[in-house]
Amino acid sequence: MPAPHRLYPRSLICLAQALLAWALLAWAPAQASQELTLVGKAAVPDVEVALDGDDWRWLARKRVLTLGVYAPDIPPFDVTYGERYEGLTADYMAIIAHNLGMQAKVLRYPTREQALSALESGQIDLIGTVNGTDGRQQSLRLSVPYAADHPVIVMPIGARHVPASNLAGQRLAVDINYLPKETLARAYPQATLHYFPSSEQALAAVAYGQADVFIGDALTTSHLVSQSYFNDVRVVAPAHIATGGESFGVRADNTRLLRVVNAVLEAIPPSEHRSLIYRWGLGSSISLDFAHPAYSAREQQWMADHPVVKVAVLNLFAPFTLFRTDEQFGGISAAVLQLLQLRTGLDFEIIGVDTVEELIAKLRSGEADMAGALFVNSARESFLSFSRPYVRNGMVIVTRQDPDAPVDADHLDGRTVALVRNSAAIPLLQRRYPQAKVVTADNPSEAMLMVANGQADAVVQTQISASYYVNRYFAGKLRIASALDLPPAEIALATTRGQTELMSILNKALYSISNDELASIISRWRGSDGDPRTWYAYRNEIYLLIGLGLLSALLFLSWIVYLRRQIRQRKRAERALNDQLEFMRVLIDGTPNPIYVRDKEGRMLLCNDAYLDTFGVTADAVLGKTIPEANVVGDPALAREMHEFLLTRVAAEREPRFEDRDVTLHGRTRHVYQWTIPYGDSLGELKGIIGGWIDITERAELLRKLHDAKESADAANRAKTTFLATMSHEIRTPMNAIIGMLELALLRPTDQEPDRQSIQVAYDSARSLLELIGDILDIAKIEAGKFDLAPVRTALRVLPEGAIRVFDGLARQKGIELVLKTDIVGVDDVLIDPLRMKQVLSNLVGNAIKFTTEGQVVLAVTARPDGDAAHVQFSVSDTGCGISEADQRQLFKPFSQVGGSAEAGPAPGTGLGLSISRRLVELMGGTLVMRSAPGVGTTVSVDLRLTMVEKSVQAAPPAAATAATPSKPQVSLRVLVVDDHKPNLMLLRQQLDYLGQRVIAADSGEAALALWREHAFDVVITDCNMPGISGYELARRIRAAEAAPGYGRTRCILFGFTASAQMDEAQRCRAAGMDDCLFKPIGVDALRQRLNEAVARAALPTPPSPQAAAPATDDATPTAFSAESILALTQNDEALIRQLLEEVIRTNRADVDQLQKLHQQADWPKVSDMAHRLAGGARVVDAKAMIDTVLALEKKAQGQAGPSPEIDGLVRTLAAQSAALETQLRAWLEQRPHQDQP
């Protein structure tokens, strides 16, 4: 008992191993398979399947029928598209599954062997597309065939005739999965077998000359030939190998499945089999029925004695017989002969002739056994025998496409009709249309050409032939006019009367060809693209050949002369070539800079001595090598980088490269200018690269030093600018007190005239010193590139008039006549910076008066429109002492002066005016030119091109009234003044007192903040730079307090007050929360103007002063608008004034409300548009402050992408200005007298 106990585990292990091995064998093919979707015929027929009850019950239990297929496809049996499986086998599988009530499943395996293994292991139920020659058929049982399998022999078109019985010495191409090697070796022992993975590859090998003969089944061959190789190969004969047909294969032990499959296949009617064959286009490509007709013993003996039959055909009888340009015989008759070859086993040797007479002569002489295509003619039946006709076709009339050409047979009377000589239609046509004149031609092509050339009016030909020629060679020239009422022409084979056996064989074979096959052949050749050799088609080539022959003869004669000259010139050319080569060698080697030539792979072809000297190598070390191979740079990584640069960036892009590079060679870094140029041959193909470099290390070092020097000079210039600005601040602070006190002393009435004169002198001197500081700052700004112009709409006439008014008194004091000449045509308003233009004109006029002792100074202005712009010239001429050319060259340099006349002595001034003036004009895009000569005088011309602006529809501003004292503001404000400089604090307080303001002063930021918290102020004016709390900090604290919740006072106006002339000072003030910035020194009039502008913008609810509260008159001008503009615009029409102003008030109020809504929505483009609209209303009443605000808002909103505090402030300011404008307009209207409308 112990022994079985010990053996039990070992037996169990063995059993487990066996089961595992079986499972792995079963699993392996399943893993290699791919499940496909079966796509069968759309309409699957129902057939009567005779099965017993057991079979139906077995099928009901099985439910799924699995078909195995394998790669590669065998079209048309197996065709795979992605995961779809279709084809002839798929159609039959669909019929089987449908009629058995089964679900069909398809598994595809990579090879045939794997599919057969899957069948043996039970993974699949059956396999398709197998025949009786399969080498493994002992393990298979085959169903009844569902498709015929006739092996056929295929050869290239035009191949020499080889007996199909043995194929001796031929290379035989076969699909490895089609026929076993033993079967082919027995059938063709003298042939060399070549196996290919698929039938398509085997057939391609024959088509492209890699093999001589292909053997495959007729269905697959027909499909492949018709799809891809119709013009390359042809079926020449059947291969006498029995295959048994294409069947389904099942395991040998699965007899029940075999029985039910056979039951379905046998129940399929023949019509359905034909339908499936035709569904895959296999009914007409080649004959699929190779069953030979029943030949008699004498006929079989005749075929054995005459294996080759000579067939005479017309060279050009398209589309029945023709020879292509590749010398291959084709046409309808050729296809019919191919079918006959398959059914008889005879080989046909084609003999081409040009005419029917030659063809008949060949038959009578015995040189030909039969005619391939001939019209059946009763006259010829006396010596010829005709076969059954294989083409019957009606006769048609072909004419030119002319209006007078015959349109039908009734119009042939009196016309010339061309026919082929000895045509059967000639006697019929002459009997039917005796008035027609008949001319003959050798062949149909010549007859067509006679009509096309006008030698005949019409040609009578079969419809097939006529259509072929007209569509192919005479399109647009000839046309088929109509059918001819003659019996249809019949095309048949013909032999001499004694060839009875041959004619019987031909007739039996023809009768075995179905009408469908014949119709398919005719249909194919109706639209064939065969290229027959016709005189018409090739006459140009023939003419060309004749011309080439004559040209060749001429060239031959010329060649003799050429050779004699060539011999004489050769030595001269050799000497010239040697000279050129020597010149190129000297040119390249004599160049001091390295030059090299490389091929497209980067190998060195040529280099000069400078290249070799740079790296210290010989030519042998670099020629024929790439940069990494030669490694002359000493660094392998750098060598690879340079090699990649040449190949990828120059050779690949094919663009010249010029660049500076830093290269380290043998431990030394050199800066080189490198150039590389790709070059090619005459065809544009890249051949290599020409390159070189120039060592620019020293030049690069000089440039670096130059850059450092420039940076040092720029730093010194910036230090100078900062010094000048700082200096101006230090000078302006005490100057502010001096000028302000002097101005107040001059304004206050006094009886002490001598004191006033002294004060006037001191005031003028201080103003001159201030102008000096301004000039210094202007030149510093210009040199720093931070000088900005502010062009605005300006009336061009105002600019020279203002300069004349300023200098008129000075000119009268010196006894000089100051003249203004204007020649302004078509120009009104222009865009210009009026302040800077006045500065230029003032400098030029002032200099002219300064250096003129007698005579006159003329300011001339000329302006003409030039498109959208205006060409403007200002010219200042004097009769002074004049300036030499040497002095003129110095005048426009900063701080340069030249002496005046000998009597006048040295010229006063700083020497900055002319320099600044020229630079200002250049910034405006113009030129300033001086012309002068000693003793003659000087003329300075300024030429500008200015943008013109449409003239504003408003009245001109009234002339400024000349007053002894400036007017005071119309409101009394509570003002807090802050400055740590006592004189400036006292001055500003007295200026504000003079203007009628209520002033409280503080000498520090801390004191000012305390006073602001205790009292309500309308305006705060603070110095910017103070110890402790600066003006900027004071502004920030005030604005923070105003923004705090619960702040009940009105927001105050905050001015910065500074002597700094830095260009960004105003921005710094606004950034700190100030409304604006005042610059020291400031006069009383300027201070009044700034206060009035601030009051207008802020619309302070301060009660008016006694002066402002007085009843207004028509001459009074309100702060927010111009009454003069309104009166001029309305011609003082009271009704129109009220109507206009009411509309302005209403429109402005609605536009401001809409603007605020758009501002809340952050719709910046529409905000900009609304601001532009508000500007129009403001211009009507000349509301200058409001115009400035809306223009700034319009510009700022353009292109804005997000929130902007600056836009927020502009919108608030604009709303306040609009409210103030409305209040003042209504108050002005109330003061005006009411008039009844007429």
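Each Cβ is built from the backbone N, Cα and C atoms, and glycine gets one as well.
What you are looking at is a predicted structure, and each value in this text was computed from that prediction instead of being measured.
What Swiss-Prot lists as domain 'PAS' is 580-651, and the listing cites sequence analysis. According to Swiss-Prot, the feature domain 'PAC' maps to 652-708, an assignment based on sequence analysis. Here the residue is the original one, while Swiss-Prot reports the published mutagenesis HIS729 to Gln with the comment Loss of autophosphorylation. Swiss-Prot lists 974-1095 with the feature domain 'Response regulatory', giving sequence analysis as the kind of evidence. Mutagenesis annotation in Swiss-Prot: ASP979 to Gly, described as Loss of activity; when associated with G-980; the structure shown retains the original residue. The mutagenesis experiment ASP980 to Gly is recorded by Swiss-Prot, whose note states: Loss of activity. For the mutagenesis of ASP1023 to Gly or Asn, Swiss-Prot gives this note: Loss of activity. The structure shown keeps the original residue. Here the residue is the original one, while Swiss-Prot reports the published mutagenesis LYS1080 to Leu with the comment Loss of activity. The domain 'HPt' annotation in Swiss-Prot covers 1133-1228.
Overlay of Swiss-Prot feature records on the structure.
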| residue | record | DSSP (3 states) |
| --- | --- | --- |
| ASP979 | mutagenesis position | coil |
| ASP1023 | mutagenesis position | strand |
| LYS1080 | mutagenesis position | coil |
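The mutagenesis positions examined here are ASP979, ASP980, ASP1023, LYS1080; by Cβ neighbour count within 10 Å, the least packed of them is ASP980.
Taking CA atoms as the reference points, LYS1080 (mutagenesis position) and ASP979 (mutagenesis position) are 12 Å apart.
Note on the domain 'HPt' (1133-1228): mean pLDDT across this stretch is 83. In terms of DSSP helix, strand and coil, the domain 'PAS' (580-651) has 41 helix, 10 strand, 21 coil. Taking H, G and I as helix, E and B as strand and the rest as coil, DSSP gives the domain 'PAC' (652-708) the counts 12 helix, 32 strand, 13 coil.
ASP980 (mutagenesis position) and ASP1023 (mutagenesis position) have their C-alpha atoms 8 Å apart, to the nearest angstrom. On the backbone, the CA of ASP979 (mutagenesis position) and the CA of ASP1023 (mutagenesis position) stand 5 Å apart. Shown for the domain 'Response regulatory' (974-1095): DSSP residue counts in helix, strand and coil, namely 55 helix, 25 strand, 42 coil.
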